[in-house]
Amino acid sequence: MAARKCGAPPIAADGSTRRPDCVTAVRTQARAPTQHYAESVARRQRVLTITAWLAVVVTGSFALMQLATGAGGWYIALINVFTAVTFAIVPLLHRFGGLVAPLTFIGTAYVAIFAIGWDVGTDAGAQFFFLVAAALVVLLVGIEHTALAVGLAAVAAGLVIALEFLVPPDTGLQPPWAMSVSFVLTTVSACGVAVATVWFALRDTARAEAVMEAEHDRSEALLANMLPASIAERLKEPERNIIADKYDEASVLFADIVGFTERASSTAPADLVRFLDRLYSAFDELVDQHGLEKIKVSGDSYMVVSGVPRPRPDHTQALADFALDMTNVAAQLKDPRGNPVPLRVGLATGPVVAGVVGSRRFFYDVWGDAVNVASRMESTDSVGQIQVPDEVYERLKDDFVLRERGHINVKGKGVMRTWYLIGRKVAADPGEVRGAEPRTAGV
């Protein structure tokens, strides 16, 4: 399943915006590492609690039956009552440490089962509960205490063997009918406790796995928000140390908000951030619509690349369409003071190198002469225009209308002939210009 990128903040019915999903995801991820162990312990405690209450029901039922029928003597009923009370307080012992509650439960169960089996004989089936305890002991003490669990299971096996060889099938303490009833009830209740406990443990584990899957999806969304999907997948490969790719053809765009410094100094911080969030979120939607890749945002500068990391033959045309839509979207916006938001946009094309750099807060970036030229096209551009060099003009002239600006001096490149991108040609009439179609893009 593809991870969804964090986009524009959801818009409520009253026009207000909620915090973007990515902020919530970051907060959740920050809490997640400290929760996993605690949740594992809590699951084990819940399993022990449900097992203890099932045991209370079983031992309490036996005590009531023995008191009502008088079969087995009052002290057998007393053992069951004492055992049921002890089981009932087991959930209260979790606060004293991870092993106090399970060891109290298991120890009490072992003593009670052995005492009853010794008094009434093996035909009553009390020893079956030892087998249930051996099967459930890992769930109760935890997998991190495997050696202890094995030891407790061995004790259960030893007690079963001891009863078999040391105690007669029927000691005569209970009448034959009571022994038969005890055997049936013991068999049914032992199976019931085992099935119920395992079912509850598996259900709790399934819920925990669903939570982990949701956390994984949030992690994937955060990673997809930082890196292109294909790059993110390559970054997960354990043998991959460096990600660096050369592209013989790609197009680069830089856009800058004109007069941003003055706006920032005269606008409240919260209003400025909300404005930039709306603007850049709208641009992000356009990037996705055109199948491009946003590289970075630096203050009021927005950088987009086409043909990276997925090469495409129409990379220049796609970026030109995006530039026209971008200026159209910006024209629909007003800053917090109600002023228009003019842009300067520059495009360039050529070979580039792209890769992931940094060991902390790593990022995906693009380098090359085309990047430098696109930046110069933006910085030397006129307000509200999209400036391109001659190489871009040659690629766009058949499908777009461009107006020559002339020759300008570009730092590091000398004199360059540049053009203004006006719009896309209409197929029916090459002389007619079609500007960018109006797009709201969530603004």
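Placement of Cβ uses the backbone N, Cα and C atoms for every residue, glycine included.
Substituted residues are absent from this model; it holds the original ones throughout.
With a cut-off of 8 Å between CB atoms and residues at least 6 apart in sequence, the same chain places Ala201, Asp204, Thr205, Ala208 near Arg43 (mutagenesis position), listed in sequence order. In Swiss-Prot, a published mutagenesis experiment is listed as Arg43 to Ala or Gly, annotated Loss of activity.
Looking at Swiss-Prot, you'll find the mutagenesis Arg44 to Ala or Gly noted as follows: Loss of activity. Long-range Cβ contacts of Arg44 (mutagenesis position) within its own chain (separation 6+, distance under 8 Å): Leu139, Leu140, Gly142.
Per Swiss-Prot, mutagenesis Arg44 to Lys is noted as: Almost no loss of activity.
Among the features that Swiss-Prot reports, domain 'Guanylate cyclase' is placed at 251-378.
Under mutagenesis, Swiss-Prot gives Asp256 to Ala with this note: Almost complete loss of enzyme activity. All chains included, 20 other C-beta atoms sit within 10 angstroms of the C-beta of Asp256 (mutagenesis position).
In the three-state DSSP scheme, Asp300 (mutagenesis position) falls into the coil class. What Swiss-Prot lists as Mg(2+) binding site is Asp256, Asp300, and the listing cites a curator's inference.
Here Swiss-Prot notes a mutagenesis experiment, Lys296 to Glu, with the remark: Strongly decreased enzyme activity. Abolishes homodimerization and strongly decreases enzyme activity; when associated with R-363 and C-365. Over all protein chains present, the Cβ of Lys296 (mutagenesis position) has 12 other Cβ atoms lying within 10 Å.
Among the mutagenesis entries in Swiss-Prot is Lys296 to Ala, noted as: Decreased enzyme activity.
One mutagenesis experiment named in Swiss-Prot is Asp300 to Ala, and its note says Almost complete loss of enzyme activity. The local packing around Asp300 (mutagenesis position), expressed as other Cβ atoms within 10 Å of its Cβ over all shown chains, amounts to 18.
According to its DSSP assignment, Phe363 (mutagenesis position) is in a strand. Neighbour count (other Cβ atoms within 10 Å of the Cβ, all protein chains): 12 for Phe363 (mutagenesis position). A mutagenesis experiment is reported in Swiss-Prot for this position, Phe363 to Arg, and the note states: Promotes formation of a domain-swapped dimer. Abolishes homodimerization and strongly decreases enzyme activity; when associated with E-296 and C-365.
As a published mutagenesis entry, Asp365 to Ala appears in Swiss-Prot alongside the note: Almost complete loss of enzyme activity. Taking Cβ-Cβ distances under 8 Å and a sequence separation of 6 or more, the neighbours of Asp365 (mutagenesis position) in its chain are Ile295, Lys296, Ala354, Gly355, Val357.
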DSSP-derived helix, strand and coil totals, residue by residue, for the domain 'Guanylate cyclase' (251-378): 56 helix, 41 strand, 31 coil
Spatial separation of Phe363 (mutagenesis position) from Asp256 (mutagenesis position) - C-alpha basis, Å: 21
